[in-house]
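**Student:** Among the sequence features in Swiss-Prot, the mutagenesis site R21 to A is noted as follows: 2.4-fold decrease in toxicity to mice, 15.2-fold decrease in activity on Nav1.5/SCN5A, and 43.3-fold decrease in activity on insect sodium channels. The domain 'LCN-type CS-alpha/beta' annotation in Swiss-Prot covers 21-83. In Swiss-Prot, a mutagenesis experiment is listed as Y24 to G, annotated with the note Complete loss of toxicity to mice, and 70-fold decrease in the binding affinity for insect sodium channels. Here the residue is the original one, but Swiss-Prot notes a mutagenesis experiment at this spot, N30 to A: Complete loss of toxicity to mice, 380-fold decrease in the binding affinity for insect sodium channels. Quoted from Swiss-Prot for the published mutagenesis Y40 to G: 1.9-fold decrease in toxicity to mice, and 1.4-fold decrease in the binding affinity for insect sodium channels. Quoted from Swiss-Prot, the note attached to the mutagenesis of G53 to A states: 38-fold decrease in toxicity to mice, 11.2-fold decrease in activity on Nav1.5/SCN5A, and 43.3-fold decrease in activity on insect sodium channels. Mutagenesis annotation in Swiss-Prot: G62 to A, described as >47-fold decrease in toxicity to mice, loss of activity on Nav1.5/SCN5A, and 56.7-fold decrease in activity on insect sodium channels; the structure shown retains the original residue. For the mutagenesis of P71 to S, Swiss-Prot gives this note: Not tested in mice, 1.2-fold decrease in activity on Nav1.5/SCN5A, and 16.9-fold decrease in activity on insect sodium channels. The structure shown keeps the original residue. Among the sequence features in Swiss-Prot, the mutagenesis site D72 to A is noted as follows: 0.6-fold decrease in toxicity to mice, and 0.2-fold decrease in the binding affinity for insect sodium channels. As a published mutagenesis entry, R77 to A appears in Swiss-Prot alongside the note: Complete loss of toxicity to mice, and complete loss of affinity for insect sodium channels. Swiss-Prot gives this note for the published mutagenesis P79 to A: 1.1-fold increase in toxicity to mice, 5.8-fold decrease in activity on Nav1.5/SCN5A, and 20.4-fold decrease in activity on insect sodium channels. The note that Swiss-Prot attaches to the published mutagenesis G80 to A is: 35-fold decrease in toxicity to mice, loss of activity on Nav1.5/SCN5A, and 7.8-fold decrease in activity on insect sodium channels. As a published mutagenesis entry, H83 to A appears in Swiss-Prot alongside the note: 3.8-fold decrease in toxicity to mice, and 180-fold decrease in the binding affinity for insect sodium channels.
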Amino acid sequence: MNYLVMISFALLLMTGVESVRDAYIAKPHNCVYECARNEYCNDLCTKNGAKSGYCQWVGKYGNGCWCIELPDNVPIRVPGKCHR
């Protein structure tokens, strides 16, 4: 029984688990993509693997692109300064 659990766990680790999150997509140096139109953000987000995106008006970081179900390998805005 223990072998079955260990083999199942090993298979899970080998296949990898792709997770997603909702967040502001980030430029290099932890800056958000500024926006005025939802279409711009939706295109940007979907090109980076998200389900969709929209322009978050007057949000925490100003007018920035918010992505829905963005893959983990795409950088997101994290707390701290934007270093332009």
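Quick reminder: no glycine exception, Cβ is built from N, Cα and C everywhere.
Modelled residues match the original; the substitutions are not represented.
Buried or exposed, and what's around them? Tell me for each listed feature.
**Tutor:** Cβ neighbours of R21 (mutagenesis position) (same chain, under 8 Å, six or more residues apart in sequence): E69, L70, D72, I76. Classification of R21 (mutagenesis position) by DSSP places it within a strand.
Averaged over the domain 'LCN-type CS-alpha/beta' (21-83), the predicted model has a pLDDT of 96.
In the structure as shown, the Cβ atom of N30 (mutagenesis position) sits within 10 Å of 18 other Cβ atoms. N30 (mutagenesis position) carries neither a helix nor a strand DSSP state and counts as coil.
The Cβ of Y40 (mutagenesis position) lies under 8 Å from the Cβ of C55, C65, each of these being in the same chain and 6 or more residues away along the sequence.
Annotation for G53 (mutagenesis position): same-chain Cβ neighbours under 8 Å, separated by at least 6 residues, are I25, N38, C41, N42, D43, L44, C45, T46, C65, W66, C67, I68.
For the recorded site, G62 (mutagenesis position), the DSSP three-state label reads strand.
Summarising the environment of D72 (mutagenesis position), the number of other Cβ atoms within 10 Å of its Cβ, over all protein chains shown, is 12. DSSP gives D72 (mutagenesis position) a coil state; it is part of no helix or strand.
Neighbour density for R77 (mutagenesis position): within 10 A of its CB lie 20 other CB atoms from the protein chains shown.
The DSSP secondary structure for P79 (mutagenesis position) is coil.
Same-chain residues at least 6 positions away in sequence with a Cβ under 8 Å from that of G80 (mutagenesis position) are, in sequence order, N30.
Sequence-distant contacts of H83 (mutagenesis position), defined by Cβ-Cβ distance under 8 angstroms and a gap of at least six in the same chain, are H29, N30, C31.
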**Student:** Report, in whole Å, the straight Cα-to-Cα distance of Y24 (mutagenesis position) from R77 (mutagenesis position).
**Tutor:** 5
**Student:** Restricting the comparison to the mutagenesis positions Y24, G62, P79, which residue's C-alpha is spatially nearest the C-alpha of P71 (mutagenesis position)?
**Tutor:** Y24
**Student:** Whole-number Å distance between the CA of G62 (mutagenesis position) and the CA of Y24 (mutagenesis position)?
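**Tutor:** It is 11 Å, counting Cα to Cα.
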**Student:** What's the number of neighbouring CB atoms sitting within 10 A of the CB on Y24 (mutagenesis position)?
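**Tutor:** Cβ-Cβ neighbours of Y24 (mutagenesis position) within 10 Å number 23.
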